[in-house]
Amino acid sequence: MKWMFKEDHSLEHRCVESAKIRAKYPDRVPVIVEKVSGSQIVDIDKRKYLVPSDITVAQFMWIIRKRIQLPSEKAIFLFVDKTVPQSSLTMGQLYEKEKDEDGFLYVAYSGENTFGF
């Protein structure tokens, strides 16, 4: 998947930014959220999040649902590195396992359970 955040900011800039965030907020995780291209789901209004490391993936999904004002009857799927993360994992655990070389965790969302990458 092409990440707009990576295209808009150099690797050096992203590394410096994530290091600053982690130093200032050690109990939080820097997350980039973008829609899977081609998905019919609503666009999100912001893509950078600072998430408490102790919330679960399921709780984070609820935050994203609320951000895009998705009705409860509509489905949403989160992907990290083209796979659906276990919903019981904490965001801190997911971050440690899947963070990018730049220090951010990249999460894609879609209304369909397909990657479309």
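Positions of Cβ are set from backbone N, Cα and C atoms, glycine also.
One mutagenesis experiment named in Swiss-Prot is R47 to A, and its note says Strongly reduced interaction with UBA5. A coil conformation is recorded for R47 (mutagenesis position) in the three-state DSSP classification, outside any helix or strand. R47 (mutagenesis position) counts 17 other C-beta atoms within 10 Å of its own C-beta, drawing on all protein chains shown.
Here Swiss-Prot describes S88 to D as a published mutagenesis experiment; the accompanying note says: Phospho-mimetic mutant; abolished localization to autophagosomes. For S88 (mutagenesis position), applying a Cβ distance below 8 Å and a minimum sequence separation of six or more within one chain yields T56, V57, A58. For the recorded site, S88 (mutagenesis position), the DSSP three-state label reads coil.
In Swiss-Prot, a mutagenesis experiment is listed as G116 to A, annotated with the note Impairs localization at the autophagosomal membrane.
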